[in-house]
Amino acid sequence: MLLRPRRPPPLAPPAPPSPASPDPEPRTPGDAPGTPPRRPASPSALGELGLPVSPGSAQRTPWSARETELLLGTLLQPAVWRALLLDRRQALPTYRRVSAALAQQQVRRTPAQCRRRYKFLKDKFREAHGQPPGPFDEQIRKLMGLLGDNGRKRPRRRSPGSGRPQRARRPVPNAHAPAPSEPDATPLPTARDRDADPTWTLRFSPSPPKSADASPAPGSPPAPAPTALATCIPEDRAPVRGPGSPPPPPAREDPDSPPGRPEDCAPPPAAPPSLNTALLQTLGHLGDIANILGPLRDQLLTLNQHVEQLRGAFDQTVSLAVGFILGSAAAERGVLRDPCQ
């Protein structure tokens, strides 16, 4: 029978950090829990390696005037502000270089602290209206001009995460409901309230209230509430018919009845164009055709003149040719010989 090797006992979880040290140094994966912590490197050694310095004691230490001046001087270097200008979204590597440069000057600040410090100085410079100038205003103004931060402060956008409760939308207030800020405003009764105030019904309903004798039966359905469309449509209007139903008979107008209001009747359809308008349009088209045919007529006249010239030249050429032929024939027959011979 094979014996399985015994498993080592589980390691105890690391103890929580004490309040005295708010920012403990993180351990590397290779360090054992029982080994003593490594000795922190000096700022000069970290500066030589090009690594940012992130001491725990510098997290809550306020910035001094010397540190602020060194930070602004480092940011004003051409290599630094050009790197920030070229890549604003990935500015953390550049601020690491800034932190390493400050570490060489015995200023122990993290890249995030350098970034927040410049943002704080920039915001304070924008908000300083009508106040005496500060010691670093000239450097901040120059750095903002180089980085293109002369605009107004942009609001910070926060997307609602899983840990933050989302705000519910406020309900849309009723148009007829009184504002809650008014002290004399009274709540309006609902549509289903049977003990509604008759004065409110008389004031806000479009039709006068009915008497108690004309109340509907208990089993009958409630009457539909009047709408704006129903008030615009006259009561004697014919009901809507389907597409297959025959047209309604024409209604006869009573000569004694007063004429209807212009807003009750539908607008008349657009009249077809008159004969004069059609004739004017036709004449306009004919004028366009005449304008097109005019240049063609001039070209035909020019061609006719050329043809007449060619015909005259052809007749003259034929006459010369005939005379030449007849003269040659007479010379051959001796007709033109001397009569003295």
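Using the three backbone atoms N, Cα and C, a Cβ is placed for every residue, glycine included.
Those substitutions? Not in this structure, it's all original residues.
Listed features, source Swiss-Prot:
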MUTAGEN   L296 to P  Abolishes coactivation activity; when associated with P-303
MUTAGEN   L303 to P  Abolishes coactivation activity; when associated with P-296
Once the chains shown are all counted, how many other Cβ atoms turn up within 10 Å of the Cβ of L303 (mutagenesis position)?
10
Among all the protein chains here, how many other CB atoms are within 10 A of the CB of L296 (mutagenesis position)?
9
Can you tell me how far the Cα of L303 (mutagenesis position) sits from the Cα of L296 (mutagenesis position), in Å?
11
